[in-house]
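Asks: My questions will all concern the structure given below.
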Amino acid sequence: MAQRYDRAVTIYSPDGHLLQVEYAQEAVRRGSTVMGLRTNNAIVIGVEKRSVGDLQEERMVRKICMLDDHVVMTFSGLTADARILVSRAQMEAQSHRLNFEKPTTVEYITRYIAQLKQNYTQSNGRRPFGLSCLVGGFDEDGTPHLFQTDPSGIFYEWRANTTGRSSQPVRDYMEKHADEILTIADEAAAIKHIVRTLVSVSSLNHTQMEVAVLKYRQPLRMIDHQVLADLERTVRREIEDEAEASRRPRAP
């Protein structure tokens, strides 16, 4: 039945679905896990790092991109599609600076990306972008924002969110610890929370993750692998201690 309605992106299935858009969302679900967290003064991004061949240049395999000096984006899904979106968004940000002599807001550039994605769900001869993006940054007054866009073109603002292959268990974990996330005030606690989530839920080690921090009017900072290694040891020890404590018989 599906094959009758997935030949073109503009054809609805009988139950009201655009199957090409759903296929694009499946590409996202098969992509690397990425997550973002917004504090009062920082945007912290954590991504699953794919293994790189011994002869491959590691700098060419990046999932964290700057759209402007104050906006960072990461994604899950098709890297080639992301390259096009990043290039278009960067040009839009530069054009906005030239025309209005001030940087874009984070919502403006997110809305531009979402509109571009949505346009590709209504045109023949095209296919939807097969990626979901997390866009974080600061407005001119220093207000931090974190948005997510989907292949369909919708976007929402979040305090913390994730996308990719482990997005559901990671989101469940974050919702379980929502009170803790809402009280995170500094970047150190945010970095530790992201490392703990990737270690405990996605079963990653420090060599399989990248973490970046963006602060107001400061350049993007990649967290050193030695720092990630130390944090991994700390959170693994905490997880073991919590598991041991839960196994102890409770006092009557």
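Backbone N, Cα and C atoms are what each Cβ position is placed from, and that goes for glycine too.
Below, the features straight out of Swiss-Prot:
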- ILE45 to Leu: In strain: S-23 (VARIANT)
- ILE191 to Val: In strain: S-23 (VARIANT)
- VAL213 to Glu: In strain: S-23 (VARIANT)
Asks: Would you mind reading off the Cα separation of ILE45 (variant position) from ILE191 (variant position), to the nearest angstrom?
Replies: 8
Asks: Fill in the CA-CA distance, ILE191 (variant position) to VAL213 (variant position), as an integer in Å.
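Replies: Cα-Cα distance, ILE191 (variant position) to VAL213 (variant position): 8 Å.
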Asks: Taking the Cβ of VAL213 (variant position) as reference, which residues of that chain separated by at least 6 in sequence fall under 8 Å from it?
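Replies: Once residues fewer than 6 apart are set aside, VAL213 (variant position) is near ALA42, ILE43, VAL44, ILE45, GLU187, ALA190, ILE191, LEU220, ARG221, ILE223.
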Asks: Using a 10 Å cut-off on Cβ-Cβ distances across all protein chains shown, tell me which of the variant positions (ILE45, ILE191) has the largest neighbour count.
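Replies: Result for the most crowded candidate: ILE45.
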Asks: Where does ILE191 (variant position) sit in the DSSP three-state scheme?
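Replies: Where ILE191 (variant position) sits, the three-state DSSP reduction gives helix.
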